[in-house]
Amino acid sequence: MKMTVDFEECLKDSPRFRAALEEVEGDVAELELKLDKLVKLCIAMIDTGKAFCVANKQFMNGIRDLAQYSSNDAVVETSLTKFSDSLQEMINFHTILFDQTQRSIKAQLQNFVKEDLRKFKDAKKQFEKVSEEKENALVKNAQVQRNKQHEVEEATNILTATRKCFRHIALDYVLQINVLQSKRRSEILKSMLSFMYAHLAFFHQGYDLFSELGPYMKDLGAQLDRLVVDAAKEKREMEQKHSTIQQKDFSSDDSKLEYNVDAANGIVMEGYLFKRASNAFKTWNRRWFSIQNNQLVYQKKFKDNPTVVVEDLRLCTVKHCEDIERRFCFEVVSPTKSCMLQADSEKLRQAWIKAVQTSIATAYREKGDESEKLDKKSSPSTGSLDSGNESKEKLLKGESALQRVQCIPGNASCCDCGLADPRWASINLGITLCIECSGIHRSLGVHFSKVRSLTLDTWEPELLKLMCELGNDVINRVYEANVEKMGIKKPQPGQRQEKEAYIRAKYVERKFVDKYSISLSPPEQQKKFVSKSSEEKRLSISKFGPGDQVRASAQSSVRSNDSGIQQSSDDGRESLPSTVSANSLYEPEGERQDSSMFLDSKHLNPGLQLYRASYEKNLPKMAEALAHGADVNWANSEENKATPLIQAVLGGSLVTCEFLLQNGANVNQRDVQGRGPLHHATVLGHTGQVCLFLKRGANQHATDEEGKDPLSIAVEAANADIVTLLRLARMNEEMRESEGLYGQPGDETYQDIFRDFSQMASNNPEKLNRFQQDSQKF
């Protein structure tokens, strides 16, 4: 090892030694600056490299997304996937290179600066200190007078000790300098050599990777050449076709006038028509119309679900309209509404009218089940019947209201005469009927029975689930409880007079209902059969403020679902397994224990039985209470004059509310606090119930004793869904008032949004649970 500073000169402490030290110290200082700069540049390079890797990964993800987008093109998908995988390997190689760079350059050089240079600086400080002490000792020794022997000896001793210490520290300092000068060469070369080997490994790995990819790239290049040739050929063909088409006469749309009743895809005719809106402005909008499956439907965009104009063409007529200013207009009239349409020309108008008339005639000739009809709210796109959507395919394959209702026990035959395959229903009773019995039910009046067709009418989701929750077996156990005891035989199909007498005795006179005695007045019964804890729990609902009540409902987790579909307590039947309500499945233990205090329903007043059963979501018991004469609007004076409908809201069941409303419940009847069902549903965050009550005419302007209407409660609770529904209903109400007595029932936007909320509340209630889930977080 070549010495930078000589040890002999060190002992002499000569000017040559001091000059050598000064030179070495300056060199070390400059070395430290260079190394610090190199380390900082290395760190910046590594950070930039990591950022490059991150950006490169994002670029690779973009290539993969493009490959997935090109899934229909095997060549593009395969090549992009293969290239992205190879480039991902290169990113991994880059990551390894940066890690090795960090270890070889940054870590090693930083360690050299922090360890070796620090030792040098420490030795320098000690040397400078002892040098200063030596100089002081020499000066003091020179200044001592001869006649002061004691001071002479003391100065001599200090000088001797200081010189010895100086020589020792100076030798250590010189050794540290020489070692540092030697080590810096090895450290710098070692780190740079490691760095170069890292690059060698990086490029070698990249070479191996692309050597394997090379043959595929050559094949792809040859294939690309063929694709370019094919593309040029296709371009020439399209240019020729374009030139040929340009020579045709497009002055008329005769090519679009054809319709085919026997079309393979079921579409008789389709094309653009102008449709007059039902809003206040009576605007005309251009929509894509089609006639298919004996229905007239339209849509705005291809991805939109078609809106059904006419459910069944057999129930409508079509006629020319010459009494309005716009040309080429015709009107499609059904029993419930009419639709004004406008074609682009007289030929197109005649073609559409003829297509509708032909479809009507064809519909009358056809036989069989109508299960392939489009559903008004979730029918598949007219142009995408093969889109692969399972739920839409199910509807096309026959999962209709008829099938879903008839699969309930007892519903496969008429509830009153036993005739098979009934296609009518009484929606407030929850039973299926044959066509003859349905006519008799109509004659009873809607206060006894509301009749609807299972095949021709539109079924709202909550009403369909109500039908699935009851059924002929459940209702007959109530209304035919004493038929066998009384020795009465049910009428047979075809016996019109016997049927009429039997049905009137069954539902109007209720002769066959099992009568039970009522020995207690309603207040006495409540005091006897309702525990104090139960009353406190029930009444505590009304003591909360809007915010507290929402949090309480979220904590109890008993009302976290608005669907209202629950298991019947009689037979445990789950009406619609895909949308079982969490209300009936997760009821708190305390409330179940209190509900057991109600004991046998035979000991309850019918009104109180209906009241309790509404909270328990027990539809069979509710039907039994109504059969025994319960007032559907009975108010419980012991519990704030709450009604069965309010109890159904507190119980969290949408179907229970629907059942009470179908049987005449007053949607605006309020308790002593001035809160109606809409208030309670808003406070609890039950979006599905709010939607149902607004559709049934609930007064959202009514205020409670605190002066709050449902909208202000929803705004305070920050429930966006309910605020949207209330404001939309209020806007629709104002629009109807502005149109006067003969205005339309509401614009299409209002109807579409409420239809969507009804669908979600019944079929996807978890989508409306956002408010409860957010409340649980707090």
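Positions of Cβ are set from backbone N, Cα and C atoms, glycine also.
Averaged across the domain 'BAR' (1-226), pLDDT for the predicted model comes to 84. Here Swiss-Prot flags 1-226 as domain 'BAR'.
The feature domain 'PH' is assigned by Swiss-Prot to 266-361, with sequence analysis given as support. DSSP places the residues of the domain 'PH' (266-361) in helix, strand and coil in these numbers: 19 helix, 42 strand, 35 coil.
According to Swiss-Prot, the domain 'Arf-GAP' annotation covers 399-520. In the domain 'Arf-GAP' (399-520), the DSSP tally of helix, strand and coil residues is 50 helix, 11 strand, 61 coil.
One entry in Swiss-Prot concerns the mutagenesis experiment ARG442 to Gln. Its note says: Loss of GAP activity. Summarising the environment of ARG442 (mutagenesis position), the number of other Cβ atoms within 10 Å of its Cβ, over all protein chains shown, is 16.
While the structure shown retains the original residue, Swiss-Prot records the mutagenesis experiment ASP721 to Ala with this note: Strong decrease in interaction with RAB35. Within 10 Å of the C-beta atom of ASP721 (mutagenesis position) sit 20 other C-beta atoms, taking all shown protein chains into account.
Other C-beta atoms found within 10 angstroms of the C-beta of ARG727 (mutagenesis position) number 14, with every protein chain shown included. Quoting Swiss-Prot on the mutagenesis of ARG727 to Ala: Decreased interaction with RAB35.
Experimental mutagenesis at this site is recorded by Swiss-Prot as ARG727 to His, annotated: Loss of interaction with RAB35. In three-state terms derived from DSSP, ARG727 (mutagenesis position) belongs to a helical segment.
MET731 (mutagenesis position) has a Cβ environment of 14 other Cβ atoms inside 10 Å. The note that Swiss-Prot attaches to the published mutagenesis MET731 to Ala is: Strong decrease in interaction with RAB35.
Cβ neighbours within 10 Å of ASP756 (mutagenesis position), excluding its own Cβ and spanning all shown chains: 12. In the three-state DSSP scheme, ASP756 (mutagenesis position) is classed as helix. Experimental mutagenesis at this site is recorded by Swiss-Prot as ASP756 to Lys, annotated: Decreased interaction with RAB35.
For ARG727 (mutagenesis position), the nearest of the mutagenesis positions by C-alpha distance turns out to be ASP721; the candidates were ARG442, ASP721, ASP756.
Using CA atoms as reference points, the mutagenesis positions ASP721, MET731, ASP756 were checked against ARG442 (mutagenesis position), and the closest is ASP756.
Comparing MET731 (mutagenesis position) with ASP721 (mutagenesis position), their Cα atoms are 15 Å apart once rounded. When the alpha carbons of ASP756 (mutagenesis position) and ASP721 (mutagenesis position) are compared, the span between them is 12 angstrom.
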